[in-house]
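Read the structure below first, then the notes.
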Amino acid sequence: MGQRVDLWSEVIKSEEEDGDIPKIEAVFQRRKKPDKSSEAVNFGWLVKGARTSSVNGPKRDSWARSLSTRGRESIAVRAYVNNQPQKKAAGRKKPPIPKGKVVKAPDFQKEKEYFRDIDAFELLEESPSPNKSSTWTMGEQVVPEMPHLSTRLEKWLISKKLNHTCGPSSTLSKILENSAIHQESVCDNDAFDSLSLKTPDKSSAGNTSVFRLIPSCDENLAAEDVPVRKIKMESIDLEDELKRLSLTSDLIPTHQDFDQPILDLLSACGQMRPSNFIEAFSKFCEPESIVKIGEGTYGEAFRAGSSVCKIVPIDGDFRVNGEVQKRADELLEEVILSWTLNQLRECETTAQNLCPTYIKTQDIKLCQGPYDPILIKAWEEWDAKHGSENDHPDFPEKQCYVMFVLEHGGKDLESFVLLNFDEARSLLVQATAGLAVAEAAFEFEHRDLHWGNILLSRNNSDTLPFILEGKQVCIKTFGVQISIIDFTLSRINTGEKILFLDLTSDPYLFKGPKGDKQSETYRKMKAVTEDYWEGSFARTNVLWLIYLVDILLTKKSFERSSKHERELRSLKKRMEKYESAKEAVSDPFFSDMLMDQIS
């Protein structure tokens, strides 16, 4: 065998003969600047991407990727262009000022003279001004801001300018507006005799004849030293007038002293401040002669001379006789309603509706303070004799009341003794005719004509005059005259406003005992009105006439025959078909009591 060859030793030997293998290392050096003199610039390295241009800066993943190759080239081009800041081109220079000439300051004398002439010229208005007709003159004119006054207080001040006596409530706004516009001179003592009151559309125009709504103020107010002078409406400054009156008298109420409803009541009552009881009663009688003659849930009744004074506490924060006291705004409506019904008693030759059925309101006063000892004495004497169902009248100093001063109408039907059937018929025909007249004049509904709200008295008169929609008629009285009172629940349309009491706020009124005639009548009223008490539903008057017939049949004793009772029952049956008192007054039951037939 041949000699074996050691391959590994040969390999090692050959490597030793060839020498060491050269090592490859990276060498870093500065890049040579391109030759600026060269006109051609090689951009090939940009496209190849072997290196990143230093002018581009670090890679921006957010927006650099969206740039096109062309766009990148344009950026590179700008990097090697002369990027030195360029000088701004010189603008046109102003010519130098010639030597020896002085530049004058601007002269606006002509302009000043022009505007001075304009300012001195009074320019008459060529279009209506929103404030008042005047001239525009140089300078700023400041229109004084009038303080906020209630409508009623404003009109009270206007009436004070026109007349030194107090007038009626301005709730019926047209009354005072019409009066103030037409009067430029001082009126006589019969204040507001020229006022008129609108009536519902169905009433004829003649029914808006002149009426005296509210009497003049009492002697104390009339005697006040308030200057009266001729004055035109446009020259009245309400703010100055209020300040002047405030300085001459401490009797004028302010908004700080009373709430607005009390101020409205003062205006409606013709007062500048509340009275105390002695002041109010002294006008009608000696205070020592005051006697209590009756009471009700909401107040007390006292006799003062030939008048009856009904006192109703208002706006207190505690209950009286178990009931919440009435609010001033509720009494305000009753005050206006009372004055409105007074018009039906006025004997005017042009009156379209007239009747003496509603009690005459002689005066209404707003009082404040506790009961006077004289009144407490009268109250306790009544309590000892009759046993009062009301609370003892212990009231605080700031308690307010409305005192209605009414004509003495006699005794109520509950206590009055009817002698015979003719007197009973007279009662029914007077009540029916009275409701019919008020329906025609004011869409009136009493809504609470129970036997305590009808007063009867005897007199020597055989007949009473009535006018219904212009037709005159005389009613036989047989010596008995009735007066309807208490308009608390009543509804009336004054021509300016509908006054009513929302009975939905008194659900207990309709929860009286079953079988009781008065309670049943309330429930029948509710069914007729469907709880819409503002609406006109003359049928409610008929319901109370039916109630009166029931009272005569079941509660009152008088001389009568079975024939008379049959006539009353027949009348009740026919009344079930009537929708108003105007229809009922034409019933055959009343035909022989009307000297002139109403049709």
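Residue positions begin at 1 at the first shown residue.
Including glycine, each Cβ sits where the backbone N, Cα and C put it.
If you look for the noted substitutions, you won't find them, since the model keeps the original residues.
According to Swiss-Prot, the feature domain 'Protein kinase' maps to 287-599.
In sequence order, D486, T488, L489, S490, W544 constitute the residues six or more apart from D448 (ATP binding site) in its chain with CB-CB distances below 8 Å. The ATP binding site annotation in Swiss-Prot covers 293-301, K310, 407-412, 448-453, 486-488.
One mutagenesis experiment catalogued in Swiss-Prot, K310 to A, is accompanied by this note: Loss of kinase activity. In the three-state DSSP reading, K310 (mutagenesis position) counts as strand. In sequence order, G299, E300, A301, M403, F404, L406 constitute the residues six or more apart from K310 (mutagenesis position) in its chain with CB-CB distances below 8 Å.
The active site, proton acceptor feature in Swiss-Prot is assigned to D448; the stated evidence is sequence analysis. D448 (ATP binding site) carries neither a helix nor a strand DSSP state and counts as coil.
Highest Cβ count within 10 Å among the binding-site residues I293, A301: A301. Take the binding-site residues T297, T488: by the count of other Cβ atoms within 10 Å of each Cβ, the lowest one is T297. In this structure, T297 (ATP binding site) belongs to neither helix nor strand by DSSP; it is coil. Looking only at the binding-site residues G409, G452, the densest Cβ neighbourhood within 10 Å occurs at G409.
DSSP assigns T488 (ATP binding site) to coil in the three-state reduction, placing it in neither a helix nor a strand.
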